[in-house]
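Novice: Starting off with a structure, shown below.
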Amino acid sequence: MERPRAPPSPLNDAESLSERRSLEIFNPSSGKETHGSTSSSSKPPLDGNNKGSSSKWMEFQDSAKITERTAEWGLSAVKPDSGDDGISFKLSSEVERSKNMSRRSSEESTSSESGAFPRVSQELKTALSTLQQTFVVSDATQPHCPIVYASSGFFTMTGYSSKEIVGRNCRFLQGPDTDKNEVAKIRDCVKNGKSYCGRLLNYKKDGTPFWNLLTVTPIKDDQGNTIKFIGMQVEVSKYTEGVNDKALRPNGLSKSLIRYDARQKEKALDSITEVVQTIRHRKSQVQESVSNDTMVKPDSSTTPTPGRQTRQSDEASKSFRTPGRVSTPTGSKLKSSNNRHEDLLRMEPEELMLSTEVIGQRDSWDLSDRERDIRQGIDLATTLERIEKNFVISDPRLPDNPIIFASDSFLELTEYSREEILGRNCRFLQGPETDQATVQKIRDAIRDQREITVQLINYTKSGKKFWNLFHLQPMRDQKGELQYFIGVQLDGSDHVEPLQNRLSERTEMQSSKLVKATATNVDEAVRELPDANTRPEDLWAAHSKPVYPLPHNKESTSWKAIKKIQASGETVGLHHFKPIKPLGSGDTGSVHLVELKGTGELYAMKAMEKTMMLNRNKAHRACIEREIISLLDHPFLPTLYASFQTSTHVCLITDFCPGGELFALLDRQPMKILTEDSARFYAAEVVIGLEYLHCLGIVYRDLKPENILLKKDGHIVLADFDLSFMTTCTPQLIIPAAPSKRRRSKSQPLPTFVAEPSTQSNSFVGTEEYIAPEIITGAGHTSAIDWWALGILLYEMLYGRTPFRGKNRQKTFANILHKDLTFPSSIPVSLVGRQLINTLLNRDPSSRLGSKGGANEIKQHAFFRGINWPLIRGMSPPPLDAPLSIIEKDPNAKDIKWEDDGVLVNSTDLDIDLF
């Protein structure tokens with residue numbers, strides 16, 4: 001018997017309307033359907049014609065650019081009602097629900113045969129209807145895993161109706177050119193209850209093929225049995241390289257400068273996490289959707305976080321500190337989980353930081369489930385990919401000078417997909433009215449390897465013509481040989497002089513400066529990447545270079561053991577080391593505890609799989625890390641003892657830190673926090689480590705407890721430099737002004753040494769909770785992002801959590817940009833401690849503590865009073881509630897070899913581990 005539909009609540013007609021319009025496919029035998037209205041929004045094409053002054057990457061010239069960039073991370077701009085000139089932001093999902101609830105197209109199917117397929121509860125239906133993702137839910141307990149729920153986006157994307165898909169397996173999307181190997185992978189994952197993420201060619205109802213980035217993940221019950229599968233689809237036809245991902249150069253590397261599948265997979269994995277958590281915590285999601293109507297306004301003094309506020313009792317505040325982290329004995333972050341975030345406490349803003357109030361926060365229902373996922377470093381875009389201008393890069397060393405990179409803005413301007421552009425020559429933009437004499441000038445410039453700026457008529461894919469101010473610029477390598485051509489386009493259609501039928505001289509002059517500046521920025525950005533024409537053996541050549549000791553550590557027992565091998569004429573390699581145990585894994589590889597055979601000396605070995613590094617655009621990251629570590633000679637930074645490569649991996653041999661990670665140390669504390677004395681000690685050593693890095697021109701970019709290792713004596717070592725940025729640094733000695741004669745004292749103020757990296761970067765890298773605002777907005781960042789991360793680190797050490805964490809990446813980024821900084825009143829922290837955090841977490845990087853005077857500004861803060869900076873190496877770490885746990889070699893452990901299964905893990909793809 002069919003369960004009657006609950007009547008709409010008189011208290012919330014909007015919620016009732018949302019429930020009726022949400023897509024429901026639970027009674028598949030119905031012959032009656034109700035089709036709701038559908039609408040879709042598309043991003044307006046970028047013409048690249050920005051006005052006004054231009055920043056280095058020419059992003060955010062006006063509010064439209066801000067809106068466009070923030071929209072990529074789930075935020076929508078809202079014009080204020082009053083005369084305020086600012087822009088308010090709220091999550092896109094909230095804007096969509098409040099502006100037009102019919103956007104969630106409705107299709108219902110009812111039937112008297114209620115037992116045909118398992119029902120999904122009304123509560124779950126309501127929760128799922130709040131999501132913006134395109135996905136289906138299948139019943140894993142039934143043969144062929146029939147679909148029992150689909151989001152409205154699935155119908156919009158595929159063109160099918162509920163009657164046509166309910167009860168069916170998703171294979172109806174397959175067609176003649178669907179890769180059978182990918183289909184076999186999906187079947188194997190479904191059969192074994194595993195996850196899958198991959199791109200395959202699917203077909204819409206009308207036969208139109210499209211590239212579908214499919215992510216499948218299981219939902220399991222308490223006994224570990226798979227009961228549902230979520231299949232999330234993302235149409236990536238516009239931006240994927242498509243079949244070009246298999247196009248190779250003569251050197252065996254991809255013709256495309258960037259491998260886009262890896263980018264899209266990382267975003268998809270974060271997106272499906274929200275779907276999974278919605279199913280697992282549907283009650284909280286429904287409650288949040290009802291109360292989530294408060295807008296977030298930048299720099300607002302009012303409550304910034306969406307959600308209903310309810311005061312909590314003291315007992316509730318105590319539950320915040322309930323132990324919940326679980327770590328492996330080695331301190332590895334592989335399988336750690338954290339329940340201490342389940343009841344995050346939200347405080348009202350407090351400008352003077354003298355008192356706080358504890359207020360409940362609704363968006364924290366799934367934070368513990370995301371703990372292990374979001375602590376990994378992310379690498380979402382290089383500086384090159386974030387230049388929002390119309391440009392392409394071609395390689396004249398290949399036949400016909402094909403395009404190997406096309407910006408997203410270029411795709412919008414020309415209406416072509418990336419798959420249609422890569423591998424082609426730019427002449428596809430020509431048409432009937434294209435002046436061939438101008439085209440010949442471009443050909444002559446290519447032949448002569450010189451730059452040229454011209455204007456000509458080009459055509460979009462749909463046949464629309466536009467006036468293109470085109471700038472061609474050659475790019476040469478360090479030897480002066482031609483490497484690439486950079487082609488920048490600017491749509492000048494709105495500035496054509498009718499009588500002359502061309503751009504005016506003034507417009508051409510101004511626009512020429514703009515396209516030339518863009519080409520210069522592209523030239524700088526592309527140099528961060530390895531030369532696409534490099535032979536694979538040359539790409540990893542740096543890892544085969546010998547390593548020699550630097551002055552301060554050359555007499556250590558670790559170096560003496562390595563030097564014995566070098567003295568014998570041998571090259572240090574994998575065969576010299578015996579695997580002991582795995583220590584953990586990061587974004588680019590796995591870390592092993594190893595022993596140098598015959599010496600008893602222990603080291604840490606980081607192994608990175610070559611194919612995975614290439615597929616995920618991380619080859620240059622591995623090379624940068626090797627270069628950086630080879631320069632380090634400091635007690636709070638790792639020492640490189642050797643680097644080498646095998647046929648499949650590149651390896652780095654560095655210090656083994658038996659104290660494990662600071663993350664694990666925090667985890668073991670009864671309250672999951674450190675005392676101020678301990679936090680001060682560790683923060684001080686981090687400051688000194690960062691000061692040394694900045695002096696070398698290195699921006700760390702991934703400071704977090706997982707990357708702070710502890711030596712046996714309790715002192716720190718900063719680890720993992722694969723996300724770091726290396727540039728130049730010009731040290732300065734600032735002489736203080738001499739005091740007046742009247743006030744002259746015996747002690748003269750000492751000069752201040754300041755050394756901060758001088759160049760900006762615009763890569764989108766870091767760890768979600770620690771990323772600085774300027775990285776999210778794409779405004780370009782300097783070493784000031786490390787001081788922001790120091791503020792987050794201090795907050796986590798003192799309060800047991802980070803201040804801006806949200807239930808998903810979009811919400812975390814929204815919080816980082818707009819949420820007021822508050823402090824839990826249930827945990828006493830001194831005023832100077834809160835003041836230091838507040839000045840470090842200044843959203844304006846130019847006003848952030850440390851941005852002008854570097855580490856010296858931070859050292860002088862009152863929080864660090866009592867720290868003897870020159871002698872901090874000799875200090876004993878303050879006592880801890882739970883002492884340091886030392887990782888030791890187990891004498892009874894079974895001997896293992898590198899050839900054994902699972903010892904040197906070959907991770908060739910992105911992993912999904914949501915459960």
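Placed from the backbone N, Cα and C atoms, the Cβ positions cover glycine too.
Every residue here is the original one, so none of the noted swaps is modelled.
Got these off Swiss-Prot a minute ago, pasting:
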- Cys170 to Ala: No effect on light-dependent autophosphorylation (MUTAGEN)
- 194-248: domain 'PAC 1' (DOMAIN)
- Thr217 to Gln: Loss of dimerization (MUTAGEN)
- Met232 to Val: Loss of dimerization (MUTAGEN)
- Val392 to Thr: Red-shifted emitted light fluorescence (502 nm) but normal absorption (maximum at 447 nm); when associated with K-489 (MUTAGEN)
- Asn425, Arg427, Gln430, Arg443, Asn458, Asn468, Phe470, Gln489: FMN 2 binding site (BINDING)
- Cys426 to Ala: Severe loss of light-sensing and light-dependent autophosphorylation (MUTAGEN)
- Gln489 to Lys: Blue-shifted light absorption (maximum at 441 nm) and emitted fluorescence (487 nm). Red-shifted light emitted fluorescence (502 nm) but normal absorption (maximum at 447 nm); when associated with T-392 (MUTAGEN)
- 577-864: domain 'Protein kinase' (DOMAIN)
- Leu583, Gly584, Ser585, Gly586, Asp587, Thr588, Gly589, Ser590, Val591, Lys606: ATP binding site (BINDING)
- Thr727 to Ile: In cav1-2; loss of chloroplast avoidance response in response to high fluence blue light (MUTAGEN)
Novice: How many neighbouring Cβ atoms, not counting its own, are there within 10 Å of the Cβ of Gln430 (FMN 2 binding site)?
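Specialist: So the Cβ neighbour count for Gln430 (FMN 2 binding site) comes to 15.
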Novice: How far is it from Gly589 (ATP binding site) to Asn468 (FMN 2 binding site), counting Cα to Cα, in Å?
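Specialist: So the Cα of Asn468 (FMN 2 binding site) lies 45 Å away from that of Gly589 (ATP binding site).
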Novice: Measure from the Cα of Thr217 (mutagenesis position) to the Cα of every one of the binding-site residues Gln430, Arg443, Phe470, Ser585, Val591, then give the nearest.
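Specialist: Out of the listed candidates, the nearest Cα belongs to Ser585.
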Novice: If you count the C-beta atoms lying within 10 Å of each candidate's C-beta, which of the recorded positions Thr217, Asn425, Gln489, Ser585, Thr727 ends up with the smallest number?
Specialist: Asn425
Novice: By the count of other Cβ atoms within 10 Å, pick out the sparsest of the recorded positions Cys170, Cys426, Leu583.
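Specialist: Result for the recorded positions Cys170, Cys426, Leu583: minimum number of other Cβ atoms within 10 Å at Cys426.
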Novice: Averaged across the domain 'PAC 1' (194-248), what pLDDT does the model get? Just tell me the whole number, please.
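Specialist: That region's mean pLDDT is 92.
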Novice: Should Asn425 (FMN 2 binding site) be counted as helix, strand, or coil on the basis of DSSP?
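Specialist: Its secondary structure by DSSP: coil.
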Novice: When a 10 Å sphere is centred on the Cβ of Asn458 (FMN 2 binding site), how many other Cβ atoms does it contain?
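Specialist: Taking all protein chains shown, Asn458 (FMN 2 binding site) has 23 Cβ neighbours within 10 Å.
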Novice: Using DSSP, what is the helix/strand/coil residue split across the domain 'PAC 1' (194-248)?
Specialist: 5 helix, 31 strand, 19 coil
Novice: Across all the protein chains here, work out how many other Cβ atoms are within 10 Å of the Cβ of Val591 (ATP binding site).
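Specialist: I get 21 for this one.
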Novice: Over the residue list Asn425, Arg427, Gln430, Arg443, Asn458, Asn468, Phe470, Gln489, recorded for FMN 2, what is the maximum interresidue Cα distance in Å?
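Specialist: Output for FMN 2 binders Asn425, Arg427, Gln430, Arg443, Asn458, Asn468, Phe470, Gln489: max Cα distance 16 Å.
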Novice: Here's one to test understanding: among the recorded positions Cys170, Asn425, Thr727, whose C-alpha is closest in space to the C-alpha of Val392 (mutagenesis position)?
Specialist: Asn425
